[in-house]
Amino acid sequence: MQPRWAQGATMWLGVLLTLLLCSSLEGQENSFTINSVDMKSLPDWTVQNGKNLTLQCFADVSTTSHVKPQHQMLFYKDDVLFYNISSMKSTESYFIPEVRIYDSGTYKCTVIVNNKEKTTAEYQVLVEGVPSPRVTLDKKEAIQGGIVRVNCSVPEEKAPIHFTIEKLELNEKMVKLKREKNSRDQNFVILEFPVEEQDRVLSFRCQARIISGIHMQTSESTKSELVTVTESFSTPKFHISPTGMIMEGAQLHIKCTIQVTHLAQEFPEIIIQKDKAIVAHNRHGNKAVYSVMAMVEHSGNYTCKVESSRISKVSSIVVNITELFSKPELESSFTHLDQGERLNLSCSIPGAPPANFTIQKEDTIVSQTQDFTKIASKSDSGTYICTAGIDKVVKKSNTVQIVVCEMLSQPRISYDAQFEVIKGQTIEVRCESISGTLPISYQLLKTSKVLENSTKNSNDPAVFKDNPTEDVEYQCVADNCHSHAKMLSEVLRVKVIAPVDEVQISILSSKVVESGEDIVLQCAVNEGSGPITYKFYREKEGKPFYQMTSNATQAFWTKQKASKEQEGEYYCTAFNRANHASSVPRSKILTVRVILAPWKKGLIAVVIIGVIIALLIIAAKCYFLRKAKAKQMPVEMSRPAVPLLNSNNEKMSDPNMEANSHYGHNDDVRNHAMKPINDNKEPLNSDVQYTEVQVSSAESHKDLGKKDTETVYSEVRKAVPDAVESRYSRTEGSLDGT
């Protein structure tokens, strides 16, 4: 059995669950709406740097429940959530202590209630002013040529920050050096500034600039502490020995000294210059010395420079040297001599003081007196100089360049004759003189005209290039410094081979040739060097029917007493050794026709006409003979002759009927007809002649009843010999013979 307190606890637990369930059911039935949301900034949307800023978000929510709903408020800066809170209050705040430039931006607030949300408009927070930067230095004392490191920072702000640091001289407004740097990751920069020679007391000024949105915020300038500058070394000083007037021959000492401070880490370099030439220098001490025997050329301006990595100090002095004697002068009567002429050299000093003279050619002494004379040869060309000495002072004269010119030998001219020269081909003509002083000027003459010039400073031949198109003559002209006239070479004759060009074929007579006449074909070339090989071809024949080689520019082929066989198309080719075998020039096609001669045509016509006339005569003769024969054979046809006809198996037709009988044709039975005796014989191949005859019949025919006169036609046929002539007759008058 459970205790009583346990039973009571169980009861209250059930009541609590019931209330929670009812509350949950009631919440599901309530309705919510967000009327409006708003946002404010205290004290304002624009605030001074370092002040406090409070952002407030307001939410006006309506509900059917008597209990305010719980909602979320979200704070955004530049669309980035930075604060989120759940609350049943209508207002929530976000506090920003000591606002800075980086707090500037676009802010908004979003309220969410049961999956419903509403966002305020965007508000711009602008923080004005940049805190003054802090400036610190790595040292308060510096030496010339050293470095000062300046640290400029804005601890309150965030990067990026743009810093400007200026180097100032105390009590001077002008900025000696200005440097700028943009720090993207840190709110400070460290810059190095050199300490220069003119610097004494320095200070540094720093300024910071920060970009906020589209606005640039600039801080006030902050000055650093003062930096005292000390010299690392002093200005150099000159010491000249001997003092006073310095005469040539004395020993000259020029010394430059400095003082170096204890702060310097190393010695600077000391340099002594005469004009721009360095005459002495030292890197490991506080002085540099230049020692030399004094000569007048040592007079001039001397400069001493003391240089470290960043500092340079300079001082100058002028040194004058008194001349002991003037510079000697070397003279020559001629500087250009022909080989074999006399060379004269003379050395002198203005004022003619006694001195020791020496004349030298390059490094060789040729005379130890003032004068030098000899017959010039090629080896005497060179540079001569004279030296004059008094005590320890030795001076050199000016130099004299002597050129002894050797006469040129006759130039040789040649060309590469290994191959024949073809028209248009480039050839190299060489000109060379074996002996003679350089330089040598060469000229190449082509048919007595200057083609090209060349100057050679060596013994190599001059090479000229040309492209001859015909036989040509070359000559070489050589010249140098010698007074002799120009030298001419022998004449070089170059034979140029011209390739065959433009082959033409022609016939000397008309293209129409009468048979029996000669055909003469000409193959000619426009240009070409001999010997030239000519070949004559007939079209469609691979081999030439005639060929010849000649030095002439034309060749002929003759066919005597041409016939019809020579009719056709012809062409020719021509080439010489300058033509390539693959491209032999060829002529065009020439067509030749062969016709009969007029007298032959006349003879044939006469023969044909004679034959025709003979045939006509024979035909006429036969005709007249037959006609005469026919007239000489009258025949009288009478009745007693009828049996004869009947004996020949011929029948007579009705005398009252007219009948025409044709050879080889049988008329109607009613007609009178006569047939040959032998029907098996061939028909007569004679002409038919009709003869009118008078016939008297011996007896009357029993069937003839008429008694009138009729004309009897007799058909006479010419038969083979011994053939029977048939007669057809009709009688006139009475049939009884009266």
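Placed from the backbone N, Cα and C atoms, the Cβ positions cover glycine too.
Among the features that Swiss-Prot reports, domain 'Ig-like C2-type 1' is placed at 35-121. One entry in Swiss-Prot concerns the mutagenesis experiment ASN52 to Gln. Its note says: Probable loss of N-glycosylation. No effect on homophilic cell adhesion; when associated with Q-84 and Q-151. For the mutagenesis experiment ASN84 to Gln, the note given by Swiss-Prot reads: Probable loss of N-glycosylation. No effect on homophilic cell adhesion; when associated with Q-52 and Q-151. Listed in Swiss-Prot as a mutagenesis experiment, ILE112 to Glu is described as follows: Reduced homophilic cell adhesion; when associated with E-74; E-188 and E-190. Annotation comment: Swiss-Prot describes 145-233 as domain 'Ig-like C2-type 2'. The annotation that Swiss-Prot gives for the mutagenesis experiment ASN151 to Gln reads: Probable loss of N-glycosylation. No effect on homophilic cell adhesion; when associated with Q-52 and Q-84. Under its mutagenesis annotations, Swiss-Prot gives PHE188 to Glu the following note: Reduced homophilic cell adhesion; when associated with E-74; E-112 and E-190. Quoted from Swiss-Prot, the note on mutagenesis experiment ILE190 to Glu is: Reduced homophilic cell adhesion; when associated with E-74; E-112 and E-188. What Swiss-Prot records for 424-493 is domain 'Ig-like C2-type 5'. For 499-591, the entry in Swiss-Prot reads domain 'Ig-like C2-type 6'. CYS622 to Ala appears in Swiss-Prot as a published mutagenesis result, with the remark: 6-fold decrease in association with membrane microdomains. Record note (Swiss-Prot) on the mutagenesis of TYR690 to Phe: No effect on Tyr-713 phosphorylation. Inhibits targeted recycling of PECAM1 from the lateral border recycling compartment (LBRC) around transmigrating monocytes. Decreases phosphorylation. No effect on interaction with PTPN11. Loss of phosphorylation and loss of binding to PTPN11; when associated with F-713.
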Listed mutagenesis positions ASN52, ASN84, ILE112, PHE188, ILE190, CYS622, filtered to Cα within 10 Å of ASN151 (mutagenesis position): PHE188, ILE190
Neighbouring C-beta atoms (10 Å sphere around the C-beta of ASN52 (mutagenesis position)): 12
The domain 'Ig-like C2-type 2' (145-233), counted residue by residue under DSSP: helix, strand, coil: 0 helix, 55 strand, 34 coil
Candidate nearest ILE190 (mutagenesis position) in space, where candidates are the mutagenesis positions ASN52, ASN84, CYS622 and distance is Cα-Cα: ASN52
Fewest other Cβ within 10 angstroms of its own Cβ, chosen from the mutagenesis positions ASN84, ASN151: ASN84
Helix, strand and coil totals (DSSP H, G, I; E, B; other) for the domain 'Ig-like C2-type 5' (424-493): 0 helix, 38 strand, 32 coil
Alpha-carbon spacing, PHE188 (mutagenesis position) to ILE112 (mutagenesis position), which is rounded to whole Å: 42
Helix, strand or coil at ASN84 (mutagenesis position) [DSSP, three-state]: strand
Cβ-based isolation winner (fewest other Cβ atoms within 10 Å) among the mutagenesis positions ILE112, ILE190, CYS622: CYS622
Residue from ASN52, ASN84, ILE112 whose C-alpha is spatially nearest that of CYS622 (mutagenesis position), among the mutagenesis positions: ILE112
Conformational class of ILE112 (mutagenesis position) under the three-state DSSP mapping: strand
Other CB atoms within 10 A, centred on PHE188 (mutagenesis position): 18
